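First up is the structure itself, then whatever we jot down about it.
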Amino acid sequence: MGTEDAIALPNSTLEPRTEAKQRLSSKSHQVSAKVTIPAKEEISSSDDDAHVPVTEIHLKSHEWFGDFITKHEIPRKVFHSSIGFITLYLYTQGINYKNVLWPLIYAFIILFILDLIRLNWPFFNMLYCRTVGALMRKKEIHTYNGVLWYILGLIFSFNFFSKDVTLISLFLLSWSDTAAATIGRKYGHLTPKVARNKSLAGSIAAFTVGVITCWVFYGYFVPAYSYVNKPGEIQWSPETSRLSLNMLSLLGGVVAALSEGIDLFNWDDNFTIPVLSSLFMNAVIKTFKK
């Protein structure tokens, strides 16, 4: 009996010591948790006020409409197309197209500065994207806005080419490119690819809209509003060209398809389409002058 009691006594004395150590360690964990958690909360809240990560930016329009607006880019296409109609209206009102050049340059400078600010200030980038996000692609959150390339292409055309060539290049960018993107996304998988991210279906759409655009502009608007054109502003006319209206329109469709389909140094097509279409259309008209 004495031996058993002697053996039992150490066990009985060790158990309270073990429990005491466990209680002390649990208390130390609780104390450290109480100390560290508020510190993390304070740090994270102060960081959030100063820096908003670009990866946390979400476009409101994409959240509201989900994959539909992301896939079909409805507001962006409406914006692109509307520029063509607005320009056509200004043409009928006799606005001097050369007077548009400086407003385009000012717009480019302002938007470029805004992009520099937003790409270096995440909080401003978040506000900017939530304001005009419906007109942006997701990749443009992290890089320069496509509108910059759009304006730069128009500056090139308005500065170096005649009135009709400049307007045609803008119409092809507004309407042929929109048609190519819409049809290409819908039916492009059914046709062969003609270039990187370019399908035969999209090229056919660009060609068709290009033909219609040239025929309507040169066949109706130029003669109907001839009084708004100064001498030398319109390069093509039936009297000065070996091309008929129908042939010119067909070649205009080819220009639209080529300009939309060519991938030039992986540059943004908002820049390459007006530049290439201006160069091609100008070459076509001058080549067939009488």
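Placed from the backbone N, Cα and C atoms, the Cβ positions cover glycine too.
Original residues throughout; no substitutions modelled.
The following features are taken from Swiss-Prot:
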type    : residues      : note
MUTAGEN : Ser46 to Ala  : Abolishes the stationary phase-dependent stimulation of DAG kinase activity
MUTAGEN : Arg76 to Ala  : Loss of kinase activity. Not temperature-sensitive for growth. Regular shaped nuclear membrane structure
MUTAGEN : Lys77 to Ala  : Loss of kinase activity. Not temperature-sensitive for growth. Regular shaped nuclear membrane structure
MUTAGEN : Asp177 to Ala : No kinase activity. Not temperature-sensitive for growth. Does not trigger nuclear membrane expansion
MUTAGEN : Gly184 to Ala : 70% reduction in kinase activity. Not temperature-sensitive for growth. Regular shaped nuclear membrane structure
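Projection of Swiss-Prot feature records onto the structure.
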{"residue": "Lys77", "record": "mutagenesis position", "contacts (Cβ under 8 Å, 6+ apart)": "Thr178, Ala181, Thr182"}
{"residue": "Asp177", "record": "mutagenesis position", "contacts (Cβ under 8 Å, 6+ apart)": "His80, Ala206, Glu260, Asp269, Ile273"}
{"residue": "Gly184", "record": "mutagenesis position", "contacts (Cβ under 8 Å, 6+ apart)": "Lys198, Ser199, Ala201, Gly202, Ala205"}
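When secondary structure is read from DSSP and collapsed to three states, Arg76 (mutagenesis position) falls in the helix class.
DSSP assigns Asp177 (mutagenesis position) to a helix.
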